[in-house]
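Novice: Here Swiss-Prot flags 1-111 as domain 'Dynamin-type G', drawing on sequence analysis. Per Swiss-Prot, the feature GTP binding site maps to Ser44. Annotation of the natural variant Ser78 to Leu in Swiss-Prot: In strain: Isolate SIM7; the original residue is retained in the structure shown. Looking at Swiss-Prot, you'll find the natural variant Glu146 to Asp noted as follows: In strain: Isolate SIM1, Isolate SIM3 and Isolate SIM6. Annotation of the natural variant Tyr150 to Phe in Swiss-Prot: In strain: Isolate SIM3 and Isolate SIM6; the original residue is retained in the structure shown. Quoted from Swiss-Prot, the note on natural variant Gly195 to Ser is: In strain: Isolate SIM3, Isolate SIM6 and Isolate SIM7. As a natural variant entry, Leu232 to Met appears in Swiss-Prot alongside the note: In strain: Isolate SIM3, Isolate SIM6 and Isolate SIM7. Quoted from Swiss-Prot, the note on natural variant Ser285 to Ala is: In strain: Isolate SIM3, Isolate SIM6 and Isolate SIM7. Listed in Swiss-Prot is the natural variant Pro304 to Leu, annotated as follows: In strain: Isolate SIM7. Among the sequence features in Swiss-Prot, the natural variant Met355 to Ile is noted as follows: In strain: Isolate SIM1, Isolate SIM3 and Isolate SIM6.
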Amino acid sequence: SSMEPEMEQKVKDQHMERCVNLLVDELGVYSTAQEAWERIYHVSALEALHIRNGHIKNPSAQTKERYQEFLRFENDFSNCLAVSALKTKFGPHLLSAQKILNQLKSTLISPFIEKVSRLIDENKERRANLNAEIEEWELEMQDEREDLQYCFEELTEMTQRLGRCVLNDQIKTLIPSAVLSFSHPFHPEFPAQIGQYQRSLCAHLDNLLEDRVLQCLSIPLQRKILDMEKELGLQITEKSCDWQLIYGLDCQSYMSDFQPDLRFRFSLGFTALWHRLEGNLPLHSSPFRTQKLRNGHKKCLPLPPLVHGNHWQMLESLVKSKGSLGTVLLGAMAIRSFNWPIVMILGGLVGSFYMYEYAAWTTAAQERSFKSQYSRLLQQRLRTDVQQTVSGFELQLRQHLAKVRNCWEAQSNETLNDLNVRTAELTKQIQSMEVLQLSLKKFRDKGQLLASRL
């Protein structure tokens, strides 16, 4: 009882002893009396309730002691409930969560981090290889661009050299033979028929010269260009295979003012002999002769004329006069210089030769004369346009080579752009993988922190 302190302490000791025996000896909850002593409480629940409700204004010392014991009981009881709950319910869940975290770390997060790291390294290596390939491709493009320029210059020089050679050769050899072998009805007595003959001859020469130039110049150039395109790796199209130089020859335009001279001319006539003599003998306007100086150069000195200029003018007027005065004077000089029989024999020979040439001056001979005059004039005029024609060939070649260059540049830039696109895609993949790797590492760190807290 609370009114008898001695009895209260005695009863308390008895209860303490009985409870210790119960907990240690009978129940075996604790192994020592000290542990059991700490779990024995002497409290009054009603008294503690009154104190908390404020019914006891001035509690005694024993009341305060019992209230403190009750507070210790509440604290130990709540801790016991918490420990019991952890052991019976929350403990297995915490262990299961910790096990799941460890499994996630070992089977998912760590391998995933390693996989992402390996992919990042592989993509970085691949990007480095692509960058090296881009640099190598740019250097290769520069080298190929220089080689292409050199090849273009070589083809241009070849076109100039071969074109000039082919044209001169065709003008020198093909035109005379082609004109001579041309066969078409020839009627010199009809001017309209001569014009038709000339137009047919021009068309024949146009086709023949164009075909020869195509075979000798265009086809070799086309083969070299195709070989160059194959070396550059360009796609050979039908347009590239069909390319050829355009050589539009129009002989009719060159010979539009051609007027053939089909009159009979005696080869031993005075005019013919005069032209031959005029071409062989140096006149007062003859070419200059050269004299070598001490310094190695040559000095031009005029050749002295065999006959004075005044004498040539007199002879020319006599020979070329339309009257018979020249013939009479020359005949008188011949009779005076030679005997009559010799003059008659020479006259007979000259007359016989004249009759032979006049009889041989047939339509075929006139056609040969026409072809000879036509061939000489056409050769002369074509030679003057050789350089202009070669320049036209060069311009066509440069235009085609410019198209080849543009095609090569487009293909090279397409390859370079493809490499740059692949590099950019790898860079994006690397960045996204790095972000993923960082997130995985954060999750791993949070999991480790949660596992340590559990």
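Even glycines carry a Cβ here, placed using N, Cα and C.
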Novice: Fewest other C-beta atoms within 10 angstroms of its own C-beta: which of the variant positions Ser78, Leu232 fits that?
Specialist: Ser78
Novice: Tally every other Cβ atom lying within 10 Å of the Cβ atom of the residue listed as 'GTP binding site'.
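Specialist: Other Cβ atoms within 10 Å of the residue listed as 'GTP binding site': 15.
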Novice: Within 10 angstroms of the C-beta of Tyr150 (variant position), what count of other C-beta atoms is obtained when all protein chains are considered?
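Specialist: Around the Cβ of Tyr150 (variant position), 10 other Cβ atoms lie within 10 Å.
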Novice: Could you state the CA-to-CA distance between Ser78 (variant position) and Ser44 (GTP binding site) to the nearest Å?
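Specialist: That separation, Cα to Cα, works out to 18 Å.
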Novice: Whole-number answer please: how many Å between the C-alpha atoms of Glu146 (variant position) and Met355 (variant position)?
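Specialist: Rounded to the nearest whole number, the Cα-Cα distance is 73 Å.
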Novice: Just give me the nearest neighbour of Tyr150 (variant position) among the recorded positions Ser44, Gly195, Leu232, Met355, Cα to Cα.
Specialist: Leu232
Novice: Could you say whether, by DSSP, Gly195 (variant position) belongs to a helix, a strand or a coil region?
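Specialist: Going by the DSSP assignment, Gly195 (variant position) falls within a helical segment, counted as helix.
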Novice: Write down the Cα-Cα distance for Leu232 (variant position) and Met355 (variant position), rounded and given in Å.
Specialist: 73
Novice: I'd like the Cβ neighbour count for Met355 (variant position), meaning other Cβ atoms within 10 Å of its Cβ, all protein chains included.
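Specialist: So the number of other Cβ atoms within 10 Å of Met355 (variant position) is 10.
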Novice: Average pLDDT across the domain 'Dynamin-type G' (1-111)?
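Specialist: That stretch averages a pLDDT of 79.
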Novice: Is it possible to list how many residues within the domain 'Dynamin-type G' (1-111) are helical, extended or coil according to DSSP?
Specialist: 88 helix, 0 strand, 23 coil
Novice: Among all protein chains shown, how many Cβ atoms are found within 10 Å of the Cβ of Gly195 (variant position), not counting that one?
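Specialist: Gly195 (variant position): 10 neighbouring Cβ atoms within 10 Å.
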